[in-house]
Each structure stands twice: as C-alpha cells, then as structure tokens.
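> Sharing a structure below in structure tokens format, with a few things to ask.
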Amino acid sequence: MELFKYMETYDYEQVLFCQDKESGLKAIIAIHDTTLGPALGGTRMWMYNSEEEALEDALRLARGMTYKNAAAGLNLGGGKTVIIGDPRKDKNEAMFRAFGRFIQGLNGRYITAEDVGTTVADMDIIYQETDYVTGISPEFGSSGNPSPATAYGVYRGMKAAAKEAFGSDSLEGKVVAVQGVGNVAYHLCRHLHEEGAKLIVTDINKEVVARAVEEFGAKAVDPNDIYGVECDIFAPCALGGIINDQTIPQLKAKVIAGSADNQLKEPRHGDIIHEMGIVYAPDYVINAGGVINVADELYGYNRERAMKKIEQIYDNIEKVFAIAKRDNIPTYVAADRMAEERIETMRKARSPFLQNGHHILSRRRAR
C-alpha cells in the first residue's frame, strides 16, 4: 500500500503506529477526520494475518466512524484503533496501560472505546493512563454496556423504515427475520416482541436461539435458511457482507434494517436492492445508538439525554429517505451524502472540541 497516496485520496489526517516491546503491544491508530470534533472510535483486537491487513482494517473502520458520527449528529470525527493479537491469550494490563499512554500523547485528537476483542475492563485499564476513553465501568461515571442503546436505536430506525415501506411505523403483526441473536439482537428482539412483532431467528449459537424461542415465542431456522424466509423485515445483526450476489435472490423482505456493520458486500449490491424496491436502512445510521450513548459520557453521562438522542435515529433514517428521493439515489448513497453535507458545512468553522481554548473533556474532569 502507498500509504500517503491512500491517505490523500480518502482525506485521512493521521496514522500512528504504536509498539511496546515489554507488553507486546502492536497497535495502529487511524484518525480520518476531525472537522466536527475529536475522532471517536473503538479499539479492536484481532489476530490479523498481516500488518497490512491490520492497517487496511484500521483505515476502513476509521473512515466509517467519520460517517457514523456525522450522520448521528455528533460533534465528533472518526478514528479507530486495531491491536494486533489474540484477545483470548495476548491481553495483559501492561499492554493497555501502554496503549493508554499513546492515546494521552495525542492530547485529545482521538478518544477510544471498546470494540471487537476488547471489553469494559480493558477500557478501565486504559482509563488509568488517559481521560480520552469512553465505555468505562459505570462506577467511573460511564454508560456501561452499549448493547441496549444500540438495540433501541435499531428498533427506532426499523420503525422509520417500516413507515417508508408500509405506510405505518407500527411493527405489530409484522414478521421480522433476525439474523444473529447476540447482545444487541437480543435486546432488539425484546422491543419487537413487546410491540407485537412475530420473530424468526437464527444464530450459530444454539443457546441464544433457544432463549429467543422461549422468551419471545420466536421461530428458529437454520442459519442458511434465514435469507429466504417469508417475512416483512430482514434484520441482519451478525456478520457484515451478507447482502451479496448469493443472498439477494433469496430475499422476500420489503425492508432491510439491522445492527450489523458493513451489510452490503459491495456498493453495487445497494444499487441492486434499490432497483428491487427494497427499503434499506443504511447500517451506520441505524446502528449508531451505541456510539451516541458513549459520546454522551463526554458531557457527564445522563441516560435520559442519551436516550432522547438515540430516539432521533428515527428522524435520521427519515432524512436519508428524503435525500434518496430528492436526488433519486439509493439510500446507502443518501446516507453518505447526509454525512458529507454536514461535514462540509462545518469544515471552515473552528473545531467544536476546542471551546474557549479547552478540550471538550475538560468539563468531565471538572466534575
């Protein structure tokens, strides 16, 4: 990869390579854009096949966070960290302490949070070295587990998508096929069940499927069969890239709305489902509840305030649909356009994360 050429093409600001020989830390921090504020994005720990693969993942994820944070209406830019290693056996306290010192050295340009392969406990260790971390334990004034917040945002966005497709945002009696019944999807199923939706679920973990069947009266199907079931709404809540050449011909749903990241295998698949008349709620807009929740910590966490902001995902999805109609484009393109328009509006303004010469987090420290 020609790194500087790639950074210039996609407007990346900074890439930092971090290593600590004593702890075994090998990390890459990618900061894509800080026009709207400091870059916020989680720390992912994964056993990558190569350093180049890790770099590509960090860059891709950082850019995605710019769009997610902008579309969510947050005064935050986009960044991401990847730590190269097996989260099951390579973690140690010294590693996360060292990583926290690297974050502190960025002086607030990047704020981290948990992601795949990291936990709240890991964030607590990082917090010993830097204030620039969210998603720490509630006893430190944090929001705790972000899964319920993410699920509530998906639920709100799904209602907006239902209104677009069916003329009403009521989910009562609607058949929703949920792919994956992990932490986020479990809470989503609870919201859907309480409104009277009928659930079809699948997961490679039979225990979580059994729980959904018992608690929500869901119907269980084989993972390979979920795409072709008769349903009103398909909710991808597991792996990315599941809207692809193989799965699209099987789909019977009128709506796609779920919590999974990077649902479209390629952009052209968004074009295909658009031409089919399927209403697609873009993933990074509908699944922003978690990042909205942790971002509220920067102001001193207030659950009521955070949940009100998460409720607005309904409005954000409606805005995406309006832009799609206005410009005659697929919704995935409209989501990008909504985020880009907000960033461009602010590009010449003074960065909001410096207020009266002080970083936004100075308010949290003062409490």
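The backbone N, Cα and C atoms fix where each Cβ goes, and this holds for glycine too.
For the mutagenesis experiment K68 to S, the note given by Swiss-Prot reads: Completely modifies the activity of the enzyme, which is able to catalyze the reductive amination of ketones, and no longer displays leucine dehydrogenase activity; when associated with V-114, C-261 and C-291. Residues or ranges marked as active site in Swiss-Prot: K80. While the structure shown retains the original residue, Swiss-Prot records the mutagenesis experiment E114 to V with this note: Completely modifies the activity of the enzyme, which is able to catalyze the reductive amination of ketones, and no longer displays leucine dehydrogenase activity; when associated with S-68, C-261 and C-291. Marked as NAD(+) binding site by Swiss-Prot: G180, V181, G182, N183, V184, A185, Y186. D261 to C appears in Swiss-Prot as a published mutagenesis result, with the remark: Completely modifies the activity of the enzyme, which is able to catalyze the reductive amination of ketones, and no longer displays leucine dehydrogenase activity; when associated with S-68, V-114 and C-291. Among the sequence features in Swiss-Prot, the mutagenesis site V291 to C is noted as follows: Completely modifies the activity of the enzyme, which is able to catalyze the reductive amination of ketones, and no longer displays leucine dehydrogenase activity; when associated with S-68, V-114 and C-261.
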> Restricting the comparison to the recorded positions K68, K80, E114, D261, V291, which residue's C-alpha is spatially nearest the C-alpha of V181 (NAD(+) binding site)?
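Nearest by Cα distance to V181 (NAD(+) binding site): D261.
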> Identify all same-chain residues not among G180, V181, G182, N183, V184, A185, Y186 whose C-beta atom falls within 8 angstroms of the centroid of the NAD(+) site's C-beta atoms; report them in sequence order.
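The answer, listed by sequence position, is S147, A151, V178, H187, L188, C189, D203, V208, C237, A238, S259.
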> Taking DSSP as the reference, which of helix, strand or coil describes G182 (NAD(+) binding site)?
coil
> Taking the Cα atoms as reference points, how far is N183 (NAD(+) binding site) from E114 (mutagenesis position) in Å?
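Cα of N183 (NAD(+) binding site) to Cα of E114 (mutagenesis position) measures 14 Å after rounding.
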> Please compare the mutagenesis positions E114, D261 by how many other CB atoms fall within 10 Å of each one's CB, and tell me which has the fewest.
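Ranked by other Cβ atoms within 10 Å, the mutagenesis positions E114, D261 bottom out at D261.
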> Near G182 (NAD(+) binding site), which residues of its own chain have a C-beta under 8 A away, given they sit six or more steps off in sequence?
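Residues satisfying the criterion: D203, N205, V208, C237, A238.
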> A185 (NAD(+) binding site): which of the recorded positions K80, E114, D261, V291 is the nearest Cα neighbour?
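Nearest listed residue in space: D261.
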> Test of understanding: give the count of other CB atoms lying within 10 angstroms of the CB of Y186 (NAD(+) binding site).
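I count 22 other Cβ atoms within 10 Å of it.
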> What three-state class does DSSP give E114 (mutagenesis position)?
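Strand, per DSSP.
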